[in-house]
Structures are given as structure tokens and as C-alpha cells.
Amino acid sequence: MFLLEYTYWKIAAHLVNSGYGVIQAGESDEIWLEAPDKSSHDLVRLYKHDLDFRQEMVRDIEEQAERVERVRHQLGRRRMKLLNVFFSTEAPVDDWEEIAKKTFEKGTVSVEPAIVRGTMLRDDLQAVFPSFRTEDCSEEHASFENAQMARERFLSLVLKQEEQRKTEAAVFQNGKPTFTYLFIALQILMFFLLEINGGSTNTETLVAFGAKENSLIAQGEWWRLLTPIVLHIGIAHLAFNTLALWSVGTAVERMYGSGRFLLIYLAAGITGSIASFVFSPYPSAGASGAIFGCLGALLYVALSNRKMFLRTIGTNIIVIIIINLGFGFAVSNIDNSGHIGGLIGGFFAAAALGLPKAGAFGKRLLSAVLLIALAVGFLYYGLHSPSHQESALIQQASELYQEGKYEEVTELLNGEAAQKDASADLLKILAVSDIQIGEYDQAVSLLERAVKKEPKDHASYYNLALLYAEKNELAQAEKAIQTAVKLKPKEQRYKELQRQIENNKES
């Protein structure tokens with residue numbers, strides 16, 4: 001009797017030492033444990049009870065299946081599997097082997113029964129717990145004192161686990177979300193300032209208040225790498241980012257403390273703006289890069305201490321990252337480069353700062369060096385890359401064109417357009433500016449080069465047709481408009497111009 005009880009507590013302690021988490025363990029003869037990752041079971045139940053008849057096994061298995069189903073539903077898991085181990089002095093008197101060999105299935109829950117019999121102790125232990133040393137359970141341990149000592153050792157392990165969980169829970173008490181709420185208030189305030197000064201969707205207003213604008217950054221307005229994180233384009237953009245910052249920022253600030261959170265948030269905002277500066281020529285604004293930096297900080301915790309992460313936060317944060325990235329790639333006009341840059345910046349900033357009392361100074365220093373090297377390297381590339389310099393020129397020219405400053409556009413782009421590798425976008429904006437000031441021959445030459453680079457650009461063929469018709473080169477005009485109609489047959493203005501050119505040829 002005492003040997004079986006001794007074995008029961010020894011097995012429980014063995015499982016805890018093997019990474020199992022105690023869910024329930026009191027004065028009763030029942031212990032529930034959560035299995036570590038990559039185990040064949042999700043849960044293990046140790047049940048010390050003398051079985052008389054097989055029907056007791058059947059009834060108990062069905063009851064445990066219902067309990068596991070409730071747990072599965074609460075945790076939102078797709079499936080759960082329980083290893084249900086009976087510790088019984090004797091086996092049931094009737095036919096029980098068939099029950100013990102068959103896994104009980106009920107919907108998305110499965111229960112695998114097993115018996116450890118006092119009369120077949122070593123054989124059963126070897127079958128159910130092959131990693132357990134059966135030599136530790138011999139007749140010399142069959143005493144009340146040894147059983148109590150084994151029980152006390154197990155309970156001490158339970159207390160140790162509880163202390164560890166309290167320590168992990170204390171991670172969320174390192175700071176109050178002061179800066180999170182401050183940034184939320186600041187971005188709401190800035191939104192109203194934008195609205196009363198021209199509108200938050202007005203590009204000129206956004207740029208005036210500090211939006212990321214590549215040409216101005218290249219001219220030395222470095223503060224534009226930081227100021228976009230408090231500006232938002234429209235009420236929907238503000239609402240989405242405010243909700244995201246409230247849900248993610250509060251968790252990060254509680255984990256890392258307010259000081260570390262501030263540095264992570266600002267570093268992520270800057271790296272997000274740098275990535276946008278390098279990969280996107282368009283003006284941009286928003287806290288998305290900094291918010292993705294918060295996700296990066298949580299991702300760092302997930303990778304550096306996976307068990308604590310799963311117990312305190314869970315896998316939902318990974319789902320949030322995937323959903324946000326997927327949403328960004330699926331919807332047009334989303335600055336994904338800024339999102340990814342912020343995610344990377346937040347990750348390395350978190351690794352450099354670490355959680356409070358984290359230690360590991362060497363790794364943190366390396367992370368800080370990597371963060372700075374990445375930021376400086378990409379910024380240097382953005383400032384000196386020919387393609388990026390051209391993108392900045394195109395953006396600047398587009399703004400001048402919208403303001404009606406066509407001659408300034410030609411002055412800005414003529415030198416770049418003379419290069420053989422000038423992009424189609426640059427050639428097209430210079431061409432339409434030349435059209436506005438009457439430089440038709442120059443515009444024709446530019447558009448002819450543009451359609452060679454982008455042969456499916458129907459708008460350029462249409463503009464070419466207009467220019468050829470203006471110069472009375474009707475054969476060329478007809479050929480150009482036919483190509484435009486072929487590329488976009490439903491465009492009515494193309495068809496109208498085609499009819500006009502054909503009529504002029506006939507007359």
C-alpha cells in the first residue's frame with residue numbers, strides 16, 4: 001500500500017522536474033499537470049484510487065473527457081489530449097484490458113487511460129513513464145514515512161512553481177502605462193490641430209506639421225524621422241492606431257517599465273521612418289511603426305523566454321502581428337516598409353534594454369550596436385542611393401506640378417532625365433510639365449522613352465497620340481492611340497480621340 005503511494009508522489013515529482021506544470025494538487029488523491037511543448041499529451045492526470053470493476057474506469061474516463069472539453073473551450077484550443085493514469089493496488093476483477101488499450105474519443109477531446117498496479121509496479125511504470133527510474137521504487141521504500149517524505153518533496157516543488165509564476169506575473173508590474181496614455185492624448189491633440197489647419201488628409205498640412213517627406217529629410221530636416229508618430233491621416237487611421245496602442249502599448253510599458261518603453265517606442269518610430277524613407281517615396285505619417293515596435297518588444301520576450309511568454313501573454317500576440325502585416329500587404333496605400341522597420345527596431349531596442357533586472361550585458365550591448373548599425377546603414381543608403389535620390393526628386397517635382405510650377409519642374413528634372421537610366425516615372429512627369437509650357441517636341445521624346453521602359457502604360461500612349469495629332473503626325477498619332485485603346489479598351493476618351501484622328505486622316 002505504502003509503496004504505491006510512494007510511487008504516486010515520486011511520479012508526480014518526476015513530471016514536475018521534467019517540465020510539467022502543476023494545475024491542481026491538493027489533499028485529494030488527484031493531481032493535474034500541463035505537459036510541456038511537443039509532448040504526446042496536453043494534460044496528465046494522476047489518480048490514486050483502487051479500482052474494483054471496469055465500469056469505474058469507463059465512468060471516470062467519460063467524466064474526465066467532459067472536464068477536458070470545458071478546459072479546451074476556455075483556452076480556445078482546437079484539440080486536447082489527456083493521459084489519465086490510475087494508481088490502483090489491484091486491477092479490476094473483470095475484463096479491463098480492452099478499456100486500457102483504447103483511447104477514448106469525444107469530439108475534439110481524447111482520453112488515453114493507463115493503469116499503474118501495485119502488483120505489477122515496475123512493468124506498468126516502464127510502460128507508462130519510460131523515462132522514470134523504476135529502481136527508485138522498491139520494497140525498501142514501502143513505509144509510511146517514505147511516502148510522506150515523497151509527498152512533501154512534491155509539494156515543495158509545487159510551491160516553487162507557484163513562486164516562479166508570481167515572479168512572472170510581477171513582470172506586468174514594472175510600470176504604469178503613463179507614456180502610453182500620454183502618446184494617445186498627444187496623437188488625438190495633433191489630429192484636431194491638423195483638422196483645424198487644413199485637414200488631416202491634406203498633404204501640405206501633414207508636411208507642414210512634420211510628416212515624413214523624403215526630399216525635406218534629405219535636405220537636413222531630421223526631426224521628420226520622429227514627428228510622424230503623432231500624426232494621423234484621417235479619423236479611421238487615428239482610431240485604428242489609438243486602439244492598437246492602447247492594447248499593445250499598455251502591456252509593453254507594464255512589462256518593461258515606463259523609461260524602457262519610452263526608448264523602445266521612440267526607437268521603433270525612428271527606425272520605421274528610416275525604412276519608409278528608404279523604400280517609399282511618398283509622404284507618410286502615423287504611429288504604426290512605433291506600435292509595431294511594441295509588437296517587436298513582445299516578440300523578443302516570446303523568443304527569449306518562451307514559457308513565460310505563453311503563460312503571461314499567450315500566442316495571441318503572434319496572431320496580432322500576422323493579422324497586421326497581412327492587412328498591410330492586402331490593402332493599398334499602407335506603408336509596410338515603415339511597419340516592418342518599426343517591428344525590427346522595437347525588437348532590437350527591447351533586446352538592448354532588456355526587461356528590468358535582466359542582466360546579460362554583453363548580449364544587450366551587441367543588440368544596441370546592431371540597432372544603431374542598421375539605422376545608420378539604411379539611412380546612409382537612403383541618402384546616397386541613386387534610385388532613392390531620383391524618388392525624392394520625383395516626389396518634389398510632383399508637388400511642384402500640383403502647385404502649377406511647371407518651369408521649376410523642368411529645371412529640377414532636366415539633368416536627371418538626360419541620364420539613360422532615368423525612370424519612366426521621372427520621364428512622364430517631366431513630359432507633362434513640358435506639355436504645359438508648350439515644349440511639345442521635348443515631351444514627345446520623353447514619352448517615347450517612357451513607353452519603351454513601360455510598354456503597358458496606356459496613359460503615356462494617349463498623351464503621345466495627343467502630341468502627334470497636335471504636330472499633325474496623324475500616322476504616328478493613330479498608332480499610339482490604337483495601342484492605348486488596346487491596353488484599356490473601356491476608356492471612352494481614348495476611343496473618342498481615336499475617332500477624331502481617323503476622321504482627320506480621311507479628310
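Using N, Cα and C of the backbone, Cβ positions are placed for all residues, glycine too.
For Ser288 (mutagenesis position), the number of other Cβ atoms no farther than 10 Å from its own Cβ, over all displayed protein chains, is 29. What Swiss-Prot lists as active site, nucleophile is Ser288, and the listing cites a curator's inference.
Per Swiss-Prot, active site, charge relay system is recorded for His339, and the stated evidence type is a curator's inference. His339 (mutagenesis position) falls within a helix when secondary structure is assigned with DSSP.
Around the Cβ of Arg224 (mutagenesis position), the same chain contributes Gly210, Ala211, Lys212, Glu213, Leu216, Ile217, Ser273, each under 8 angstroms and 6 or more positions distant in sequence. For Arg224 to Ala, Swiss-Prot lists a mutagenesis experiment annotated as follows: Reduced protease activity.
When secondary structure is read from DSSP and collapsed to three states, His237 (mutagenesis position) falls in the helix class. Counting only residues at least six positions away in the same chain, the Cβ atoms of Gly286 sit under 8 Å from the Cβ of His237 (mutagenesis position). Under the heading of mutagenesis, Swiss-Prot lists His237 to Ala and annotates it as follows: Reduced protease activity.
Quoted from Swiss-Prot, the note on the mutagenesis of Asn241 to Ala is: No effect on protease activity in vitro. On its own chain, Asn241 (mutagenesis position) has Gln187, His232, Gly286, Ala287, Ser288, Ile291 as residues at least 6 apart in sequence with a Cβ closer than 8 Å to its own Cβ.
Swiss-Prot gives this note for the published mutagenesis Gly286 to Ala: Loss of protease activity. Under the DSSP three-state reduction, Gly286 (mutagenesis position) is assigned to coil, being neither helix nor strand.
Experimental mutagenesis at this site is recorded by Swiss-Prot as Ser288 to Ala, annotated: Loss of protease activity.
Where Swiss-Prot documents His339 to Ala as a mutagenesis experiment, the accompanying text is: Loss of protease activity. Within 10 Å of the Cβ of His339 (mutagenesis position) there are 26 other Cβ atoms, across all protein chains.
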